[in-house]
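**Student:** Grabbed the feature section from Swiss-Prot, which reads as follows:
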MUTAGEN   CYS136 to Ser  Abolishes catalytic activity
ACT_SITE  CYS136  active site
MUTAGEN   HIS137 to Phe  Reduces catalytic activity by 75%
ACT_SITE  HIS137  active site
ACT_SITE  GLU168  active site
Amino acid sequence: MVKVLLALTSYNETFYSDGKKTGVFVVEALHPFEVFRKKGYEIQLASETGTFGWDDHSVVPDFLNGEDKEIFDNVNSEFNVALKNLKKASDLDPNDYDIFFGSAGHGTLFDYPNAKDLQKIATTVYDKGGVVSAVCHGPAIFENLNDPKTGEPLIKGKKITGFTDIGEDILGVTDIMKKGNLLTIKQVAEKEGATYIEPEGPWDNFTVTDGRIVTGVNPQSAVKTAEDVIAAFECN
C-alpha cells in the first residue's frame, strides 16, 4: 500500500493583527487527506513536535463549510481519528513513506524551515523515488532542505509555486512577516535556487509539477495539488 506522510505545523501562536492565532489551515490538511484516503492510500499525520493547533481564520464559514465542516465536526471521521494518532516526526521511520505532503497555514513559516525530522522524511522519500509536495505556505519546508546525495537544495533548478506575495499583502501580514524575518514562498524559492511560478491571481486554483516535486498556491488548490501528487507518483 502507498503510504503518505501528511505534515502539519506545530506552531500555534498569535500572528494576525486582529490577535488571532495561526497554525494548521484546516482544508489544506483535510482536502489532501480526503483525496489520498479515497485513493486508498495509507496516511500518517505528523508534526515536528507531535502537537498542532488550528489557524483561527481557517475555521470560519468562508473557509470551512458544507461537507468539509461535517467531516471536521464528526469526532469519528477518519480525518479526526487520524489527528488523534498524530505522531512526532522523530518517532517515525522515514523509509516507510512513498509521498511527503506539507500542509500549510502561516504557522509553517515558523517551524518548517528548521523542522529537521520532517525534512529528513521528505529527503528520504525523494531519495527513494517518491514524491515531495506541499501547498500554500507548505513549501516553507524547502527552506534549508538539502538533497543528502548532492548537498544542494532539493528544489535547486526546479519550478515551484506557493502562496503569493500579493496574497500576503491582501491579508495584511507582509509587515508582520518582515518583522519576524519570515520569508515568503517566492523568497524561499529564490533562496534555494528554484524558479517561482506565479498564478494569474492569488486565489486561482493553480499547481506546478516538476518531476517529483509538486506544489500548489493556496487553499483553493489543495485538492488539485493532491491529485497531481497521485499523477506524479503513478507516472514515476
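Using N, Cα and C of the backbone, Cβ positions are placed for all residues, glycine too.
None of the substitutions listed is reflected here, since the structure keeps the original residues.
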**Student:** By the count of other Cβ atoms within 10 Å, pick out the sparsest of the recorded positions CYS136, GLU168.
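**Tutor:** With the recorded positions CYS136, GLU168, fewest surrounding Cβ atoms within 10 Å: GLU168.
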**Student:** By a simple count, how many Cβ atoms lie within 10 Å of the Cβ of HIS137 (mutagenesis position), its own Cβ left out?
**Tutor:** 31
**Student:** Would you identify the secondary structure of HIS137 (mutagenesis position) according to DSSP, in three states?
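**Tutor:** In the DSSP reduction, HIS137 (mutagenesis position) maps to coil.
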